[in-house]
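Notes for the one structure printed next.
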Amino acid sequence: MGITMDEEVIFETPRELISIKRIKDIPRSKDTHVFAACITSDGYPLIGARRTSFAFQAILSQQNSDSIFRVSTKLLRFMYYNELREIFRRLRKGSINNIDPHFEELILLGGKLDKKESIKDCLRRELKEESDERITVKEFGNVILKLTTRDKLFNKVYIGYCMACFINQSLEDLSHTSIYNVEIRKIKSLNDCINDDKYEYLSYIYNMLVNSK
């Protein structure tokens, strides 16, 4: 089943409210963020696992000079185990319970558009950087989705644009190599993330981009 132009589909997770809408063109501005729904040469959808969780990054950005972390307990389930250990090390009162050792901050690969780049050139550059130059693009799809995400924990709204990207590498080519990119710690198959809160809407995005005409 496809999605018609300007039709809006809504997904909600414990943390996010996501609006997905098919559009004709990606606007070009200094704040435009573009993402690739990557498909391997053997047909697997790819997703990135971020090196640092968004929750922990937000805490670090608000850290004061006396090195005290003030942390809402609502954020704890959205952090990596090593980040929780760092918080626990500085804890003066309270406790940390119900830690999920399997948490991963899943993201679509991509980034911010440079004003001198085309959309596709931006995605080629970002994929090259985030994969330590392991990913090369075979072709892009023609369908464009606008993704509007409201982060309910921080009450912020993020807008991005996504298109399918068919790459030359197989899943095997990418799954057994270490990545040293500052932002991405791992590239993996979305099919391995069925228990993640984001899996449902990420799967929908891939299906729409690959199967829509």
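Quick reminder: no glycine exception, Cβ is built from N, Cα and C everywhere.
The Cβ of GLU16 (N(7)-methyl-GTP binding site) lies under 8 Å from the Cβ of THR149, ARG150, ASP151, LYS152, ASP197, LYS198, each on the same chain and at least six residues away in sequence. Positions annotated as N(7)-methyl-GTP binding site by Swiss-Prot, on the basis of experimental evidence: GLU16, ARG50, ASP151.
Feature annotation from Swiss-Prot assigns domain 'Nudix hydrolase' to 30-209; the stated evidence is sequence analysis.
For the mutagenesis experiment PHE54 to Ala, the note given by Swiss-Prot reads: About 50% loss of mRNA decapping activity. In the shown protein chains, 18 other C-beta atoms lie within 10 A of the C-beta of PHE54 (mutagenesis position).
When other Cβ atoms within 10 Å of the Cβ of GLU126 (mutagenesis position) are tallied across all protein chains shown, the result is 22. Quoted from Swiss-Prot, the note on mutagenesis experiment GLU126 to Gln is: Complete loss of mRNA decapping activity.
Per Swiss-Prot, Mg(2+) binding site is recorded for GLU126, GLU130, GLU183. In the three-state DSSP scheme, GLU126 (mutagenesis position) is classed as helix.
Here Swiss-Prot flags GLU126 as active site, nucleophile, drawing on similarity to another entry.
Around TYR158 (mutagenesis position), a 10 Å sphere centred on its CB holds 12 further CB atoms from the protein chains shown. DSSP assigns TYR158 (mutagenesis position) to a strand. One mutagenesis experiment named in Swiss-Prot is TYR158 to Ala, and its note says About 98% loss of mRNA decapping activity.
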Per-region confidence, the domain 'Nudix hydrolase' (30-209) (mean pLDDT, whole number): 91
Compare the C-alpha of GLU126 (mutagenesis position) with the C-alpha of each of the recorded positions ARG50, PHE54, TYR158, GLU183, and give the closest one. GLU183
How many whole Å apart are the CA atoms of TYR158 (mutagenesis position) and ARG50 (N(7)-methyl-GTP binding site)? 17
Looking at Cβ-Cβ distances, which residues of the chain lie under 8 angstroms from GLU130 (Mg(2+) binding site) while being 6 or more apart from it? GLY48, LEU109, GLY111, ILE179, ASN181, GLU183, ILE184, ILE187
What is the number of other Cβ atoms found within 10 Å of the Cβ of ASP151 (N(7)-methyl-GTP binding site)? 16
Counting across all protein chains, other CB atoms within 10 angstroms of the CB of ARG50 (N(7)-methyl-GTP binding site) number 16
